[in-house]
Amino acid sequence: MDEDVLPGEVLAIEGIFMACGLNEPEYLYHPLLSPIKLYITGLMRDKESLFEAMLANVRFHSTTGINQLGLSMLQVSGDGNMNWGRALAILTFGSFVAQKLSNEPHLRDFALAVLPVYAYEAIGPQWFRARGGWRGLKAYCTQVLTRRRGRRMTALLGSIALLATILAAVAMSRR
């Protein structure tokens, strides 16, 4: 393999960072992004304060700082126990950094060039492919999003039932 050619997964990770972090149109290289994008953007929104805290102690507005963030991605899988949750945390973190650098074109472009490579190495290409690659990640995200929607719907129906009970009790008390 030519050392100057990046693996397809790296280009796809760059696309995820662009679609999720920079709100660019979904990446043309892989049509499986929608559930992945929904998961990552939801995680970015829900855990924004956590990601902000992670960046608070790093001077990431430099190429050295961006490289430090990439090295920190490698630590996520340092114990050899990769799973989809960790993989998504890495992808979300890279997307969050891209978002934070969106108004600094040179640093953003540098981050989009190097962080996908770090993410690729952190997730581990063999691990990723052995678990179905992008289709496996899409299936995981779809499953988690479906469970979340199910819990939200259960909570919504429970709230509606409670409201109906209260309204019925109020109506009965007026008779």
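Note: Cβ is positioned from N, Cα and C throughout, glycine not excepted.
Original residues only: the substitutions mentioned are not part of this model.
According to its DSSP assignment, GLU14 (mutagenesis position) is helical. Close to GLU14 (mutagenesis position) in the fold, though at least 6 residues off in sequence, lie LEU112, ALA113, PRO116, each with a CB less than 8 Å from its CB. Mutagenesis annotation in Swiss-Prot: GLU14 to Ala, described as Complete loss of viral lytic replication; the structure shown retains the original residue.
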